[in-house]
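The following features are taken from Swiss-Prot:
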- 351-496: domain 'MATH' (DOMAIN)
- CYS34 to Ser: Loss of autoubiquitination (MUTAGEN)
- GLU283 to Ala: Reduces interaction with BIRC2 (MUTAGEN)
- GLU292 to Ala: Almost abolishes interaction with BIRC2; when associated with A-294 (MUTAGEN)
- GLU294 to Ala: Almost abolishes interaction with BIRC2; when associated with A-292 (MUTAGEN)
- TRP356 to Ala: Decreased interaction with FBXL2 (MUTAGEN)
Amino acid sequence: MAAASVTSPGSLELLQPGFSKTLLGTRLEAKYLCSACKNILRRPFQAQCGHRYCSFCLTSILSSGPQNCAACVYEGLYEEGISILESSSAFPDNAARREVESLPAVCPNDGCTWKGTLKEYESCHEGLCPFLLTECPACKGLVRLSEKEHHTEQECPKRSLSCQHCRAPCSHVDLEVHYEVCPKFPLTCDGCGKKKIPRETFQDHVRACSKCRVLCRFHTVGCSEMVETENLQDHELQRLREHLALLLSSFLEAQASPGTLNQVGPELLQRCQILEQKIATFENIVCVLNREVERVAVTAEACSRQHRLDQDKIEALSNKVQQLERSIGLKDLAMADLEQKVSELEVSTYDGVFIWKISDFTRKRQEAVAGRTPAIFSPAFYTSRYGYKMCLRVYLNGDGTGRGTHLSLFFVVMKGPNDALLQWPFNQKVTLMLLDHNNREHVIDAFRPDVTSSSFQRPVSDMNIASGCPLFCPVSKMEAKNSYVRDDAIFIKAIVDLTGL
C-alpha cells in the first residue's frame with residue numbers, strides 16, 4: 001500500500017458509517033468491506049494489523065481507548081502487540097479509498113435511476129436524492145424528499161391548522177371533533193331556515209324564533225305535542241278542553257296525597273332556588289371563559305404563525321449545516337490528499353535511483369498470504385526534477401506465475417506533471433535489486449521496455465499497467481538466508497538508466 005502519514009481518525013470524521021452494500025452495481029469484493037460495520041468502506045483507515053475500518057467505525061471503537069482488533073480474533077490471527085486498535089498507529093488508507101470511490105454505484109432508492117461512482121454519489125447525490133424516504137416530523141410517516149413540502153402543507157393528517165370559525169389551533173385529524181364543540185360553528189335553524197348562526201347564540205335564537213317548534217306549556221301534565229312558537233296560543237285555545245282534563249286529572253292525583261305534596265313542595269322550591277343561583281354563577285363563569293377562550297385563540301394563532309416561521313428557519317439552518325458538513329468533508333479529503341503528497345515528496349528522489357525500505361516485513365507478508373493486502377506500492381520517484389514519474393509495486397506472496405513461491409516485483413510508469421515535455425514511449429533501461437544487507441549477493445534483474453507495450457506509453461490515468469518480474473526472488477531463498485531480511489525490513493533498489501535524457 002502507498003505510504004501515508006499516521007493521522008488521527010477524528011480528523012476525517014464525518015459522523016457517517018460505511019456505504020450500504022446495495023449501492024454497488026457490480027459484484028462486491030470482501031476487501032472493500034469495513035471490518036466493523038461490514039458495509040462498504042467510507043474514509044478507510046488501516047490498523048497496524050492490516051484490517052481496514054471506516055473512519056466513523058474506528059472512531060466509535062476507540063472512543064473508550066485502545067481495543068483488541070475483533071476481526072483478528074474472529075479470523076484466528078490475533079498477535080500480541082500487533083492486533084491492537086489505537087489512534088497513533090492507524091492511518092488513512094488512501095489507496096483503498098481511491099479504489100472504493102471509483103467503484104460503479106447505483107442509487108438504492110426505489111424509482112431513482114441515478115448511476116455513477118461512489119465518489120460522485122457521496123458528493124452530489126447522497127442525502128439529495130428526490131426519491132429518498134424521509135420521516136415526517138409530525139405524523140412520523142415516510143415520504144419522498146421531493147414530496148416532503150407538499151405532504152407537510154397539504155396531506156399530513158397531523159399538520160397544524162386553525163379553526164376557520166374561532167381561529168383556535170387544531171390538527172387536521174382533530175378538526176371534525178373540534179367542530180362538534182366549536183362556539184363559533186355555524187348552525188341552521190330548522191324552523192325558520194336561517195343559516196350561519198354561531199353555536200354560542202343558537203339557543204337565544206331558538207327562544208326568539210317564531211318558527212321553532214317547542215313543547216306545549218302543558219307538557220308537564222301530559223300534553224306531548226310540539227308546536228311552532230307563533231302557533232302556541234292557537235294550540236292552547238284549540239286544545240282547551242284536553243288541557244283542562246289533564247289539569248283536573250293531575251289535580252285529583254295531587255289531592256289524593258296531600259301529605260306528600262306538603263312535604264315535597266318546600267324541598268323542591270329550595271332546590272330550585274339553589275339551582276337558579278348556581279346557574280347564574282355558571283353563566284357568569286361561562287362568559288368569562290368565552291372571553292378567555294377568544295384571547296387564547298388569538299394568542300395561539302400568533303404562536304402558530306411564529307412556530308411556522310421558526311420551523312422554516314430551522315429547516316434552512318439544517319440545510320446550511322448539511323452543506324457545511326459536506327464542505328468540511330470534502331476539505332478533509334483534500335487535506336488527506338495533501339498529507340499523502342507531502343509524505344511522498346519527503347521520500348521522492350530525482351536522479352533515477354530509488355531505495356525503498358519495507359518495514360514490518362513479517363506482518364505485511366502474512367497479510368499478503370491471507371489475501372488482505374496482496375500488493376504494496378512504493379512512493380513515487382523521478383528521473384529528474386521535471387522527468388518521468390515512476391513507482392514500484394511488490395507482491396510479497398507473489399503474483400501470477402510466482403504466486404505463493406516468489407516475491408514479485410514490478411515497475412510502474414505513473415502520470416506526471418511534465419509528461420507533455422517528455423519523449424514517449426518510455427525507453428530507459430530499468431534495473432531492479434533486492435539488497436543483501438551484507439552487500440554480497442544482491443538479487444538483480446534488469447529489462448529494457450517493450451516500446452509497443454501499453455505499460456510504457458504516455459499514461460492517460462494515474463498509472464499504467466505494471467511491468468516487471470513475477471519470479472523476481474524465490475521466497476525460500478529469502479527465508480533461508482537472513483541477510484535479505486534484517487530488523488524485520490527489506491530494501492529494494494531501482495535504477496533507471498538516464499542515457500539519452
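Using the three backbone atoms N, Cα and C, a Cβ is placed for every residue, glycine included.
Here the original residues are kept at every noted site.
Residue counts for the domain 'MATH' (351-496) by DSSP state, with H, G and I taken as helix and E and B as strand, are 25 helix, 55 strand, 66 coil. Closest to CYS34 (mutagenesis position) by Cα-Cα distance, out of the mutagenesis positions GLU283, GLU292, GLU294, TRP356, is TRP356. Taking each of the mutagenesis positions GLU283, GLU292, GLU294 in turn and counting other Cβ atoms within 10 Å of its Cβ gives the largest count for GLU294. GLU292 (mutagenesis position) sits 85 Å from TRP356 (mutagenesis position), counting Cα to Cα.
For TRP356 (mutagenesis position), applying a Cβ distance below 8 Å and a minimum sequence separation of six or more within one chain yields SER378, PRO379, LEU392, PHE491, ILE492, LYS493, ALA494. Cα of GLU294 (mutagenesis position) to Cα of GLU283 (mutagenesis position): a distance of 17 Å.
Counted within 10 Å of its Cβ, the other Cβ atoms near CYS34 (mutagenesis position) come to 24, all protein chains included. Taken together, the residues in the domain 'MATH' (351-496) have a mean pLDDT of 92 on the 0 to 100 scale.
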